[in-house]
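This report refers to the structure that appears directly beneath it.
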Amino acid sequence: VHLTPEEKSAVTALWGKVNVDEVGGEALGRLLVVYPWTQRFFESFGDLSTPDAVMGNPKVKAHGKKVLGAFSDGLAHLDNLKGTFAQLSELHCDKLHVDPENFRLLGNVLVCVLAHHFGKEFTPQVQAAYQKVVAGVANALAHKYH
């Protein structure tokens, strides 16, 4: 991902304020509610029958935290996203058979959740930088599919 020094600074400054536990669960939960077909990958998570059930599900929250932990690793290695996400790409492709389009959807949901949490601080410039990052992460996660 090519970010200007200003974009990198904006991304890392905002990320330092992110509550990974809260935002991770919310982002994954929203993905499962807004794109219900993604729930098929999480059948072992129990009750996902209503938006409230999804958003309150402890397994959704725990996995969302795990997902954002991996995203944090990616932010620390923006110049090597394919290497950083190689094992996760292989896992999601070969073992879990996740449609790589879901990575793009989750990235877009994450941007929406960040905008909601940070309001005016999530300026158009910050959003543009985050869109680049989530697109880069989605491409890295889809790498083994090509």
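Note that the numbers count up from 1, one per residue, in the order the chain is shown.
Glycine is no exception: its Cβ is also placed from the backbone N, Cα and C atoms.
Substituted residues are absent from this model; it holds the original ones throughout.
Here the domain 'Globin' (2-146) has, by DSSP, the following mix of helix, strand and coil residues: 120 helix, 0 strand, 25 coil. Residues annotated as domain 'Globin' in Swiss-Prot: 2-146.
With a 10 A radius on its CB, His63 (heme b binding site) counts 17 other CB atoms from all the protein chains. Feature annotation from Swiss-Prot assigns heme b binding site to His63, His92.
Under 8 Å, Cβ to Cβ, and six or more positions away along its own chain, Asn80 (variant position) finds no residue. Swiss-Prot lists Asn80 to Asp among its natural variants, and the accompanying note reads: In common allele.
In Swiss-Prot, a natural variant is listed as Gln87 to Lys, annotated with the note In common and uncommon allele. Within the same chain, no residue at least six positions away from Gln87 (variant position) has a Cβ under 8 Å of its Cβ.
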